[in-house]
Amino acid sequence: MKVTVGPDPSLVYRPDVDPEVAKDKASFRNYTSGPLLDRVFTTYKLMHTHQTVDFVRSKHAQFGGFSYKKMTVMEAVDLLDGLVDESDPDVDFPNSFHAFQTAEGIRKAHPDKDWFHLVGLLHDLGKVLALFGEPQWAVVGDTFPVGCRPQASVVFCDSTFQDNPDLQDPRYSTELGMYQPHCGLDRVLMSWGHDEYMYQVMKFNKFSLPPEAFYMIRFHSFYPWHTGRDYQQLCSQQDLAMLPWVREFNKFDLYTKCPDLPDVDKLRPYYQGLIDKYCPGILSW
């Protein structure tokens, strides 16, 4: 079964790590022109219209029982081969290869942190939501807090939120909205997608990974925070301490993508060992 997930608007025009293959950086995350602009805009228009406090809470209720599927982490990785991600017109290969490429990039740069290697393998597994029938605007893309006014660095902020009912609700339409100053991102309701879902899967199944790993998974698509430097009014000191880890992971999130595919069969035993160490057995999804 193949499910079209793309285009993932958060993954368009991102650079490679290798400077020899990197393009002009001005062309990356370009939301003013380009062949994919219309469909990327449409994706964000749907996202920014429908991602409300009530919608996100309904998705937590819908998926919070973790009763959709029982499978191991490696089975979830293999399921990514059934996802057709149309966000990258230049490189066409299964998402599972990207998982291993990201993990191997981290492994090379941080050989002493095996838990970090596993984060690379895990980070996009929440995209199995697409196999459960979720629309792509509720699976992929940059994330943002609901329940408060969107900040300036949110993609298409000025042109896609007009029909979002929360912005007509005085509880949710101010800079702080329903939150207290510096309440901490752990008390913030994030827009629903593969980041938040995978974070919840990890918590429910009691992954024995360090807090940094949970932050990387939950916030790797929160570009308005880790790159746009917005939403500081919600951050606690713990969030600021974790921010360098999220940014470090961001270097490898798709930046390691290249047509030289890894030999997955040779890599599987190493990563299966990490799975057995940190998140073994059949998990609830």
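Count begins at 1; order follows the chain as displayed.
Placed from the backbone N, Cα and C atoms, the Cβ positions cover glycine too.
Here the original residues are kept at every noted site.
Keep in mind that this is a model prediction, so the values were computed, not measured.
Database features, via Swiss-Prot:
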BINDING   ARG29, ASP85, GLU86, SER87, LYS127, GLY141, ASP142, HIS220, SER221  substrate binding site
BINDING   HIS98, HIS123, ASP124, ASP253  Fe cation 1 binding site
BINDING   ASP124, HIS194, HIS220  Fe cation 2 binding site
MUTAGEN   LYS127 to Ser  Strongly reduced enzyme activity
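Among the listed binding-site residues, namely ASP124, ASP142, ASP253, the Cβ with the most fellow Cβ atoms inside 10 Å is that of ASP124. Between the CA atoms of HIS98 (Fe cation 1 binding site) and ASP142 (substrate binding site) there is a gap of 18 Å. HIS220 (Fe cation 2 binding site) has a Cβ environment of 24 other Cβ atoms inside 10 Å. DSSP assigns SER221 (substrate binding site) to coil in the three-state reduction, placing it in neither a helix nor a strand. Classification of ASP253 (Fe cation 1 binding site) by DSSP places it in coil, neither helical nor stranded. Counting every protein chain shown, the Cβ of HIS98 (Fe cation 1 binding site) has 24 other Cβ atoms within 10 Å.
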